[in-house]
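Below you'll find the structure, written out as structure tokens, and then a few comments.
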Amino acid sequence: MSLQMVTVGHNIALIQPGFSLMNFDGQVFFFGQKGWPKRSCPTGVFHFDIKQNHLKLKPAIFSKDSCYLPPLRYPATCSYKGSIDSDKHQYIIHGGKTPNNELSDKIYIMSVACKNNKKVTFRCTEKDLVGDVPEPRYGHSIDVVYSRGKSMGVLFGGRSYMPSTQRTTEKWNSVADCLPHVFLIDFEFGCATSYILPELQDGLSFHVSIARNDTVYILGGHSLASNIRPANLYRIRVDLPLGTPAVNCTVLPGGISVSSAILTQTNNDEFVIVGGYQLENQKRMVCSLVSLGDNTIEISEMETPDWTSDIKHSKIWFGSNMGNGTIFLGIPGDNKQAMSEAFYFYTLRCSEEDLSEDQKIVSNSQTSTEDPGDSTPFEDSEEFCFSAEATSFDGDDEFDTYNEDDEDDESVTGYWITCCPTCDVDINTWVPFYSTELNKPAMIYCSHGDGHWVHAQCMDLEERTLIHLSEGSNKYYCNEHVQIARALQTPKRNPPLQKPPMKSLHKKGSGKVLTPAKKSFLRRLFD
């Protein structure tokens, strides 16, 4: 095993415990950013590009017919194929937490709409469920099983908020284990069915799940009610005949006590479990090798990585599976130093000696993953789980190398110029100021003379003013040239005020005109 430190560009603030990674044809995409998406990347999905131990997050594109996909932390995700032999990969996303700490009960299906010049356009659709709809939750698992030429989703575990009748102001965000029900979900028709299995007595969350053909293995996990991490090992088998599906569960010996572990696949039938927690305040520093057979599973300890002192002394850690036996790890930065980063990141290669040369290039230059996940401090009740499919690994997949020249080189662009004598924008210390900014400062064009660009923040522009100027066609002048521009302008001619004529105060109004008939009547009246 080899451990390498990874540096991150300006988007490091987007990475937080609970994010997910999705792999589409060798390209990995980041999902679950911190906070709500900005205007510069309204989708909240980024290309997760690692080259020479440096990570860049580049905004992804969605088709016009896509639904809105909110950033979700600790969702259950898995890759999905219509059949076990299909080459078309989709990703299923269920549950998770929004930036407002609301829990989602929706199912989203992510797929590739088109791919042009290595630029991927996604399509996201929301699937409505009927039947026994799972309650909103996070920290659970979802896997896909294949039986008799059909496929079905298997959802289990997780945590949810207390029932509305029990939630109070003081305990509004208190969570509890979901009931230990197993849900079968038909992604084609949107039907969900709940199964109660006697072998599953306690609710679990942040466990490890592995799917192989018609079987799902559940390892470890944490029970919030008893605050223990039992050495669980369950085998859930699903049979899909023409009629009603058959679901059975078997308790197997030889489990491990772990929660929030990271799972990566090193071979068709071999997985490595890294990280997680074995006690409330104790990280699990050993690694386990999981070998799957037709009806068997074996778990054994393997070589322990040469952890750095920062990782050893860190109270929490989190990460995700990058694929090809590589794991992405993160630990909190040192808050004692003024210029310390929020997090430090590493890549851990678990099976470098078994990879081909092409796969080694993939591990060095481009992250890859079959299934996502993350962890976070257990004392904050924020753990995560991972799931993987034994049939999803393909060591011979061709990787389409990403062309760095397709992107703009930020070092030669004019974003980091000194726009005015009081400009203090520096590439090393700059942080986003406007909601429209992501990794570059917002600029506006000054129309004085031949014209030049200035930073909107240096001009003290309000965000609504900046948006108004960018949408319209009015000329803008910077603070240094605005007085010169005003002096050169010809003042507009103001038309004279038109005063309404005043009525004469002594003018008598016109009297009433009496007709001859009325005059004759009045004469006879007074005579």
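Heads up, the Cβ atoms here are built off N, Cα and C, so glycines get one too.
The Zn(2+) 1 binding site annotation in Swiss-Prot covers C419, C423, H455, C458. Every protein chain shown contributes to the tally, and the Cβ of C419 (Zn(2+) 1 binding site) ends up with 24 other Cβ atoms within 10 Å. Secondary structure from DSSP puts C419 (Zn(2+) 1 binding site) in coil.
The Zn(2+) 2 binding site annotation in Swiss-Prot covers C446, H452, C478, H481 and is backed by experimental evidence. Shown in sequence order, C446, H448, G449 are the residues of the chain, 6+ apart in sequence, with a C-beta less than 8 angstroms from the C-beta of H481 (Zn(2+) 2 binding site). DSSP assigns H481 (Zn(2+) 2 binding site) to coil, not to a helix or a strand.
The annotation that Swiss-Prot gives for the mutagenesis experiment D128 to N reads: Does not affect the endonuclease activity of the RAG complex. According to DSSP, D128 (mutagenesis position) sits in a coil region rather than a helix or strand. Residue density at D128 (mutagenesis position): 8 other Cβ atoms are found within 10 A of its Cβ, drawing on all protein chains shown.
Annotation of the published mutagenesis E199 to Q in Swiss-Prot: Does not affect the endonuclease activity of the RAG complex; the original residue is retained in the structure shown. Under DSSP, E199 (mutagenesis position) is assigned to coil, being neither helix nor strand in the three-state scheme. In the structure as shown, the Cβ atom of E199 (mutagenesis position) sits within 10 Å of 12 other Cβ atoms.
D202 (mutagenesis position) is surrounded by 15 other CB atoms, counting those within 10 A of its CB over all protein chains shown. Per Swiss-Prot, mutagenesis D202 to N is noted as: Does not affect the endonuclease activity of the RAG complex.
Experimental mutagenesis at this site is recorded by Swiss-Prot as Y402 to A, annotated: Reduced interaction with histones.
According to Swiss-Prot, the mutagenesis experiment N403 to A carries the following note: Reduced interaction with histones.
Record note (Swiss-Prot) on the mutagenesis of D408 to A: Induces a slight reduction in V(D)J recombination without affecting interaction with histones.
For the published mutagenesis K440 to A, Swiss-Prot gives the following note: Binds PtdIns(4,5)P2 at wild-type level. K440 (mutagenesis position) counts 16 other C-beta atoms within 10 Å of its own C-beta, drawing on all protein chains shown.
Quoted from Swiss-Prot for the published mutagenesis Y445 to A or D: Still binds H3K4me3 and H3R2me2 but with reduced affinity. The DSSP secondary structure for Y445 (mutagenesis position) is strand.
W453 to R appears in Swiss-Prot as a mutagenesis experiment; the accompanying note says: Abolishes binding to H3K4me3 without affecting phosphoinositide-binding. Impairs enzymatic activity of the RAG complex. Counting every protein chain shown, 13 other Cβ atoms lie within 10 Å of the Cβ of W453 (mutagenesis position). In this structure, W453 (mutagenesis position) is part of a beta strand by DSSP.
Take the CB of R464 (mutagenesis position) and look out to 10 A: across all protein chains shown you find 8 other CB atoms. For R464 to A, Swiss-Prot lists a mutagenesis experiment annotated as follows: Leads to a strong reduction in PtdIns(4,5)P2-binding.
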Residues near the Zn(2+) 1 site, C419, C423, H455, C458 excluded, by Cβ within 8 Å of the Cβ center?
I417, T418, C420, T422, D424, V425, P441, V454, Q457, M459
Give me the CA-CA distance between D128 (mutagenesis position) and C478 (Zn(2+) 2 binding site), in Å, as a whole number.
52
Can you list the residues of the same chain, besides C446, H452, C478, H481, whose Cβ falls within 8 Å of the Zn(2+) 2 site's Cβ centroid?
S447, H448, G451, V454, Y476, Y477, E480
Taking Cα atoms as reference points, rank the recorded positions E199, D202, H452, C478 by distance from C458 (Zn(2+) 1 binding site) and give the first.
C478
Specify the count of other C-beta atoms within 10 Å of the C-beta of C458 (Zn(2+) 1 binding site).
20
Around the Cβ of C446 (Zn(2+) 2 binding site), the count of other Cβ atoms that are within 10 Å:
22
